[in-house]
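**Q** Take a look at what Swiss-Prot says about it:
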{"type": "BINDING", "residues": "Glu18, Glu51, His54, Glu127", "note": "Fe cation 1 binding site"}
{"type": "MUTAGEN", "residues": "Met31 to His or Leu", "note": "No loss of heme binding"}
{"type": "MUTAGEN", "residues": "His46 to Ala", "note": "Fe(2+)-binding and single turnover oxidation at the ferroxidase center occur normally but iron mineralization within the cavity is significantly impaired"}
{"type": "BINDING", "residues": "His46, Asp50", "note": "Fe cation 3 binding site"}
{"type": "MUTAGEN", "residues": "Asp50 to Ala", "note": "Fe(2+)-binding and single turnover oxidation at the ferroxidase center occur normally but iron mineralization within the cavity is significantly impaired"}
{"type": "BINDING", "residues": "Glu51, Glu94, Glu127, His130", "note": "Fe cation 2 binding site"}
{"type": "BINDING", "residues": "Met52", "note": "heme b binding site"}
{"type": "VARIANT", "residues": "Leu68 to Ile", "note": "In strain: ECOR 30"}
{"type": "MUTAGEN", "residues": "Met86 to Leu", "note": "No loss of heme binding"}
{"type": "MUTAGEN", "residues": "Glu127 to Gln", "note": "Decreased Fe(2+) oxidation activity. Is also affected in its ability to lay down an iron core"}
Amino acid sequence: MKGDTKVINYLNKLLGNELVAINQYFLHARMFKNWGLKRLNDVEYHESIDEMKHADRYIERILFLEGLPNLQDLGKLNIGEDVEEMLRSDLALELDGAKNLREAIGYADSVHDYVSRDMMIEILRDEEGHIDWLETELDLIQKMGLQNYLQAQIREEG
């Protein structure tokens, strides 16, 4: 089914955001693991996998709309050098992605591509959940102090 060119462009932009997130979160997860921060490793690793699932959905939708998924134009990874910087980098990436999603959702709705819109709304819910988690973790660092926060990250999630 031939899709709206601008919807496909939005989907490719969102795909690019996901590809950056996959790599950034995966590297952050492994850095956390290397530092012995098991809980942060677990959460970041699962976020990386979630972003991969989002990317897969974008790729399938782009192909369905007879577009070509762009996996070559990757944005810049912002890899932090310490825990707080890493969480802030991830938050900035998520906030930018959510902004792009809202814009794309509005456009898809305006051209009556309700399937793309609904898919993006589902993904936005996931992204907002990750934003909330990141904001909470950064708030905990401020309230508890970094050393107490880090001590709490040694345990495994769950």
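Numbering starts at 1 and runs along the chain as displayed.
Any Cβ shown, glycine's included, is placed from N, Cα and C.
Predicted, not measured: the structure shown is a model, and the values here were computed from it.
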**Q** Starting from each candidate's C-beta and looking 10 angstroms out, tell me which of the recorded positions His46, His54, His130 has the most other C-beta atoms.
**A** His54
**Q** If we count other C-beta atoms within 10 Å, could you say which of the recorded positions Asp50, Glu94, Glu127 has the fewest?
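**A** Per-residue Cβ counts within 10 Å for the recorded positions Asp50, Glu94, Glu127 bottom out at Asp50.
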**Q** Measuring Cα to Cα, tell me the gap between His130 (Fe cation 2 binding site) and Met86 (mutagenesis position) in whole angstrom.
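**A** So the Cα of Met86 (mutagenesis position) lies 14 Å away from that of His130 (Fe cation 2 binding site).
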**Q** Suppose the Fe cation 2 site is Glu51, Glu94, Glu127, His130. Which further residues of the same chain have a Cβ inside 8 angstroms of that site's Cβ centroid?
**A** Ala21, Glu47, Asp50, Asp90, Leu93, Gly97, Ala98, Asp126, Gly129, Ile131
**Q** Taking the Cβ of each of the recorded positions and counting other Cβ atoms inside 10 Å, which one has the highest number: Met31, Met52, Leu68, Met86?
**A** Met86
**Q** Select one residue from Glu18, Glu51: among these binding-site residues, choose the one with the most other Cβ atoms within 10 Å of its Cβ.
**A** Glu51
